[in-house]
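Enquirer: Mind having a look at this structure? Questions to follow.
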Amino acid sequence: MIGNPVIQVPSSLMPSSSMIACPRVSPNGVPYLPPKPRTRHLVVRAASNSDAAHGQPSSDGGKNPLTVVLDVPRNIWRQTLKPLSDFGFGKRSIWEGGVGLFIVSGATLLALSWAWLRGFQMRSKFRKYQTVFELSHASGICTGTPVRIRGVTVGTIIRVNPSLKNIEAVAEIEDDKIIIPRNSLVEVNQSGLLMETMIDIMPRNPIPEPSVGPLHPECGKEGLIVCDRQTIKGVQGVSLDELVGIFTRIGREVEAIGVANTYSLAERAASVIEEARPLLKKIQAMAEDAQPLLSEFRDSGLLKEVECLTRSLTQASDDLRKVNSSIMTPENTELIQKSIYTLVYTLKNVESISSDILGFTGDEATRKNLKLLIKSLSRLL
């Protein structure tokens, strides 16, 4: 048999006791017909052995591998639902139970997360400590102002206590491992485009090495760091308000000086101009007198003579340069050096002879004898 013919058999043709139409009577005595029977179609497939043998491999071979992979969880789900359906758990009840389980698990996870966050906050709260900065001017310090150590934010201002004497800014440091040395420089600075106020802490040398933290009871005895709720003094750093005040004072002083001295300066300038007028007249007269002299000097041949003299000096310098180059040849230079060496040697000999003569004539007895000899010779002559 070729193919898989389908034979539809109406269920109405099948023998059934319900197919016998019997008139029925209602309780009030009115007869009525029985309900129309529902027709059911049964599908019967006929297949040969050969088709059954070859049909399965062909259907499996034509499936997409992705479809096969996606069918695996579906088949697992179906296999899981079968035993549950035997105990009265339908598909709807399973979905409702899954939704309820999801809601319960989500609520449990949310509660655990909230408990963990609260525990973390409580643990971090026990590790924080407070310090008080004593300042002469607030300079915009308010709740939330950052506190920095070497440019790193380590805490914030939680409260500001103003008074007529000073300002006390209470800061909360985030971790007790962050210490503030006693010798630190605390400044209130304003920086940035919006001139944000911040408290900068700059530790100075020598950097302390405490053995206990700021929350330890023995912290105050060491005196190396700022302990919990202790006070440290601060100074005013870069302040926009102070800069504006300085420029305002300078402007007022300049304005006062300018208004006071403008009139006196104008009077002095006028007096100087009046005193300079005779001098200007004299300069003008001298210029008029010098103009004829300049014209005569220009018309005379003095300029030409000066030019000739300059040319003569130039030629003389050229001649001297040539003579120098002709005389100071390497041979002449060597001869001059030898002559200088000979002269030096001769002078040394003369010096030795003169020293000998000086040593001979330097004796008193020799001088007397020479005088007597000269006198005797003069008598003989």
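Cβ coordinates are placed from backbone N, Cα and C, and glycine is handled just like the others.
No substitution from the list is modelled in this structure, which keeps its original residues.
One mutagenesis experiment named in Swiss-Prot is G98 to D, and its note says In tgd2-3; accumulation of trigalactosyldiacylglycerol. One mutagenesis experiment catalogued in Swiss-Prot, G192 to S, is accompanied by this note: In tgd2-5; accumulation of trigalactosyldiacylglycerol. Looking at Swiss-Prot, you'll find the mutagenesis P203 to S noted as follows: In tgd2-6; accumulation of trigalactosyldiacylglycerol. For the mutagenesis of K221 to A, Swiss-Prot gives this note: Reduced phosphatidic acid binding. The structure shown keeps the original residue. What Swiss-Prot says about the mutagenesis result for G234 to R is this: In tgd2-1; loss of function resulting in accumulation of trigalactosyldiacylglycerol and smaller and slightly pale plants. Quoted from Swiss-Prot, the note attached to the mutagenesis of G237 to R states: In tgd2-2; accumulation of trigalactosyldiacylglycerol. Experimental mutagenesis is annotated in Swiss-Prot for G251 to E, with the remark: In tgd2-4; accumulation of trigalactosyldiacylglycerol.
Mind running through what each feature is packed against?
Expert: Less than 8 angstroms from the CB of G98 (mutagenesis position) sits no same-chain residue that is six or more residues away.
Classification of G192 (mutagenesis position) by DSSP places it in coil, neither helical nor stranded. G192 (mutagenesis position): 9 other CB atoms within 10 A of its CB, across all protein chains.
Taken residue by residue with DSSP, P203 (mutagenesis position) is part of neither helix nor strand, so it is coil. Cβ neighbours of P203 (mutagenesis position) (same chain, under 8 Å, six or more residues apart in sequence): I149, R150, I180, P181, N183, S184.
Around the Cβ of K221 (mutagenesis position), a 10 Å sphere holds 10 further Cβ atoms from the protein chains shown.
G234 (mutagenesis position) carries neither a helix nor a strand DSSP state and counts as coil. Within the same chain, residues at least 6 positions away in sequence whose Cβ sits under 8 Å from that of G234 (mutagenesis position) are F133, E134, L135, V186, E187, V188, I199.
G237 (mutagenesis position): 18 other CB atoms within 10 A of its CB, across all protein chains.
Annotation note: G251 (mutagenesis position) sits in a helical segment as assigned by DSSP. The Cβ of G251 (mutagenesis position) lies under 8 Å from the Cβ of no residue that is in the same chain and 6 or more residues away along the sequence.
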Enquirer: For G192 (mutagenesis position) and G237 (mutagenesis position), what Cα-Cα distance in Å is obtained after rounding to a whole number?
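Expert: Just about 14 Å between their Cα atoms.
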Enquirer: Please report how many Å separate the Cα atom of G237 (mutagenesis position) from that of K221 (mutagenesis position), as a whole number.
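Expert: A Cα-Cα distance of 31 Å.
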